Amino acid sequence: MLQIRVFNYNDPIDGENIVELRYHNRSPVKAFQIVDGIWIIPERYNFTNDTKKVPDDRALTILEDEVFAVRENDYLTTDVNEKNSFLNNITKLFKRINSSNIGNQLLNYISTSVPYPVVSTNSIKARDYNTIKFDSIDGRRITKSANVLIYGPSMKNLLDKQTRAINGEEAKNGIGCLSDIIFSPNYLSVQTVSSSRFVEDPASSLTHELIHALHNLYGIQYPGEEKFKFGGFIDKLLGTRECIDYEEVLTYGGKDSEIIRKKIDKSLYPDDFVNKYGEMYKRIKGSNPYYPDEKKLKQSFLNRMNPFDQNGTFDTKEFKNHLMDLWFGLNESEFAKEKKILVRKHYITKQINPKYTELTNDVYTEDKGFVNGQSIDNQNFKIIDDLISKKVKLCSITSKNRVNICIDVNKEDLYFISDKEGFENIDFSEPEIRYDSNVTTATTSSFTDHFLVNRTFNDSDRFPPVELEYAIEPAEIVDNTIMPDIDQKSEISLDNLTTFHYLNAQKMDLGFDSSKEQLKMVTSIEESLLDSKKVYTPFTRTAHSVNERISGIAESYLFYQWLKTVINDFTDELNQKSNTDKVADISWIIPYVGPALNIGLDLSHGDFTKAFEDLGVSILFAIAPEFATISLVALSIYENIEEDSQKEKVINKVENTLARRIEKWHQVYAFMVAQWWGMVHTQIDTRIHQMYESLSHQIIAIKANMEYQLSHYKGPDNDKLLLKDYIYEAEIALNTSANRAMKNIERFMIESSISYLKNNLIPSVVENLKKFDADTKKNLDQFIDKNSSVLGSDLHILKSQVDLELNPTTKVAFNIQSIPDFDINALIDRLGIQLKDNLVFSLGVESDKIKDLSGNNTNLEVKTGVQIVDGRDSKTIRLNSNENSSIIVQKNESINFSYFSDFTISFWIRVPRLNKNDFIDLGIEYDLVNNMDNQGWKISLKDGNLVWRMKDRFGKIIDIITSLTFSNSFIDKYISSNIWRHITITVNQLKDCTLYINGDKIDSKSINELRGIDNNSPIIFKLEGNRNKNQFIRLDQFNIYQRALNESEVEMLFNSYFNSNILRDFWGEPLEYNKSYYMINQAILGGPLRSTYKSWYGEYYPYISRMRTFNVSSFILIPYLYHKGSDVEKVKIINKNNVDKYVRKNDVADVKFENYGNLILTLPMYSKIKERYMVLNEGRNGDLKLIQLQSNDKYYCQIRIFEMYRNGLLSIADDENWLYSSGWYLYSSGWYLDNYKTLDLKKHTKTNWYFVSEDEGWKE
């Protein structure tokens, strides 16, 4: 691990790692070498040829290239404490970066190389501008190579974070250069993931800048001219953005770099560019420097390049792969992934007001980053009071009253899409195909996977940048910053109201005093724009429920019920979804998006759903995108008389052409994906942010009305403290509903974006590609015909191959999964994503430790009497009936639900069957999970049934009891049966609570009268109140979600636990090979499996005898599962695949009866009906397939027999008296096999087989 040096600003100069640096011919500054080649300079950055000066009136002016700015001239200029804090903060970030694999590799790369020197026959020298100068302790002037200098923010803006190449050309052409990094660790941007907002981790953003510096150092900054250009047509409401270099997108990494990857692969490093690296390597190898330092420099370069020296020849292919590793393996996203840091989904994203924080140890550590997480709710993140931003005035005349309405909008909030110019003039031509052409196949593998798995990082694996020509040292510094021209127009006149007017109409004025005036919610946009006491809402019911109370509520209960009504109406309207099958690949339409954002309101009488169905996805676009066209030229084959006389080379040329054709299709697809991303998806992403803003405005307006009602409350004054709590909880409930709705909105928007790509853009190029295919086929046919005499018998094969692959009716399929992420997988597994997003607590076992597996690291105490045992999938928790067998979970805000906060609890539980020892507990309720003092909730057991109880602060109690009996629910639902049951309890505090077992609804009760079940008590997992001290329970995956799942989601949640192909035994645990089981039939529970020898047939016949039962009380009758006796058979399933110990669906195995051998079909020597009966035989294999023809959540399986014409399912004979025996013989039923899927499975159970292992939870 690289050693990070630690300094204080007042440490004395040592002339080695702490120096007084003279740089850019400026006054000396104190610099600290944190690792070799990287220096920290705790000063403001003021070394630039930028002629734009910071205005004196800093509070009112923002420069053209900025979105947000903070002006402060004094910071980091004279205060030693500020300088020391800056130095310590950067050091902390370096330690955090260095603690990751990627970060450590990055710092090693930077610290073990220098920009490529000037090379001649007898000399190797560094360029002067890539060095720093300082005085040694003894007064000598020292010149030393340097790679990176890290400064504080620039003089013009404290929010600056950027990397400047000291020579912009040499950063791209292979020579390489030193970099200045401008950085502020305390001012942090705010980003979004889904509907959540978070603050960037400064270690992640510093890593981003260091990667830029690495590219500059090696001279491999993206050399192409391609940029994402953003139009400046201000009359179209297009925002003003800098051009985004592909260098920026690739340095960030993530999904966006994958999208543009195929588009840039070809131009990234042309072969002649890489070949020159080999030439430079030879030049260094052949030089003969005189001075020791130069010899050492030469040897270090040779050591770094040796991995690419293959027997004296420079391996350009391997070197190019190495460059690609650096490009696609080292990026900010991969660093964030390794450190589990939240980062934005896309490089280009809406910027939100930044935050300020100190990086003290109680706020930020090297290991965890932000101790309390990155959410903007973290109180350590402060609002920046003196933040300024660039605005534009939008003016429009209303349609009804003809009033000119002007609003101020941040330019950052305007739309931005890629300019078509950035995609034009792309060369899709190809050189003539040769027999040895290097053709790459389309792949979806990750460069990062290759990078991390296949690269070993040590000094010999570094490589220096290589000059293309002998360099002439420039006389001045080149400033490489892009400063685009921006339209300075500050006011825009428009014909109609825009989305921004609608959003502004939903916003409460900053100066509005909600304690004195009521803010009315109205459904008229013009009424709102003309009256500051009104806000616009697209939600009619919500407006009615908010406005119906003028003022003067006189009772706390009435106030509470009014809050509930408002929340309920708002939530119901947010949950609106219109299912549709009229627009391809769209699951549903969110109908209020139109009226919220003024989309399509002039169409279909304001019906957004109908307008969307009629016009499609394009209705969402604020600006109609203009796409660059593609010009394709047919592939041609290089013809050479000598080569074309060789059959193998002719065939290679044809095959390479066909492979290149596939590559071309994928290249064109990738080009269209890049345009879609820059012109369509950016607009869709803006729409998502606009809806987030809209719902936020709605909540603010609703809360303002609540505060108004509180200030005008006519009841007792001592009620107001309680009412404040109600309002606080109501705001949480409103935000929860909005976040939930945003997930539906986001899905609708993302599906719309992908639909446009699949159904509009991709088809638009297919006809062009088919013409390309036809022209290419013509060239191939001519080439094959010309060389038919050489091909001989392969002529027909080659022609058939061309005809097949270039058939006009075929095309190369576009793989939607090739679009990196974009939530496609999330859309497919939306329930899983939603549950993960809402999971706030998950008690389980990991690495033999009981912990919170949700990622929230909830504090819990596990007492010594709690055991970890084998469970439903792996290890699970066992609670015993003793004082030390308990788990105490300290509650945090995430799991403290009150008033209006919905939640769901789900868990797996295995409770032993009631036996005689349990009689002393009959009629007694005892606790399993308790979070109740004077109020709260708990889960308990009574007479083998589960009890869910809620109690509010006024003592009102709601109970749900399963009320099942053993006899009618033993297999499926009864809790005390020793079988794993999945319990789900949903609590919708505005309506009801519901209890489910195994995904099926058992009971539901209204909880509308309950008023607050929150408390500060811990959640205690403990058997408390029972008399039987031998009792125990097994508990697994106890999860709490911060929303109430609906009925279909509960069913899906239960089914999600059965995605594996592993079959399960009678108890619900994995079925295992070579383990002893009793095998019982569902039709005759309690009927033991026996065998009998029939001498006249010479075989042992297995059969099931009559059911045997026993009583544990006068009202509970229980079937025997364990059977004793010399003729009772236990079985083992014998593995034929040797994969692992678990039995999976469709495994072929032997069912071995422990006494008499394998279960097989009788030999075909008796009557036809008897040939289908099963016998036991030591010498023959049964080759039975264990299958599951019903849903995966069943704890039984079917057994299929394969035997010539007697295929069937293992069943029991209808005639119990066959062979004069009192029982049911086993046979192969072809009828059941043919008809199983059409049968009433509640009646037809004879082919369902359980495997029962002996367990301490079931005693007989």
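Glycine too: its Cβ is placed from the backbone N, Cα and C atoms.
No noted substitution is present; original residues retained.
Per Swiss-Prot, these features apply:
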type     : residues               : note
BINDING  : His208, His212, Glu248 : Zn(2+) binding site
ACT_SITE : Glu209                 : active site, proton acceptor
MUTAGEN  : Trp1096 to Ala         : 70% reduced toxicity when injected into A.aegypti larvae
MUTAGEN  : Tyr1173 to Ala         : Nearly abolishes toxicity when injected into A.aegypti larvae; when associated with A-1100-1101-A and A-1227
MUTAGEN  : Phe1202 to Ala         : No change in toxicity when injected into A.aegypti larvae
MUTAGEN  : Trp1218 to Ala         : No change in toxicity when injected into A.aegypti larvae
MUTAGEN  : Trp1224 to Ala         : No change in toxicity when injected into A.aegypti larvae
MUTAGEN  : Tyr1227 to Ala         : Nearly abolishes toxicity when injected into A.aegypti larvae; when associated with A-1100-1101-A and A-1173
May I ask which of the recorded positions Glu209, His212, Glu248, Tyr1173, Phe1202 is closest to Trp1224 (mutagenesis position) if we compare their C-alpha atoms?
Tyr1173
Quick one: pull the CA-CA distance for Phe1202 (mutagenesis position) versus Tyr1227 (mutagenesis position), whole Å only.
12
Distance between His208 (Zn(2+) binding site) and Tyr1173 (mutagenesis position) at the Cα atoms, whole Å?
72
Give me the non-local Cβ neighbours of His212 (Zn(2+) binding site): same chain, 6+ apart in sequence, Cβ-Cβ under 8 Å, ordered along the sequence.
Thr163, Ser179, Ile181, Gln221, Glu247, Thr251
Using the centroid of the Cβ atoms of His208, His212, Glu248 as reference, list every other same-chain residue with Cβ within 8 Å of it (recorded Zn(2+) site), in sequence order.
Thr163, Glu209, Ile211, Glu247, Thr251, Tyr252, Glu332
Work through the mutagenesis positions one by one (Tyr1173, Phe1202, Tyr1227) and point out the residue whose CB has the fewest other CB atoms within 10 angstroms.
Phe1202
Residue pair Glu248 (Zn(2+) binding site), Glu209 (active site, proton acceptor) - Cα distance, angstrom, rounded:
10
Round to the nearest Å and give the CA-to-CA distance linking Tyr1227 (mutagenesis position) with Glu209 (active site, proton acceptor).
73
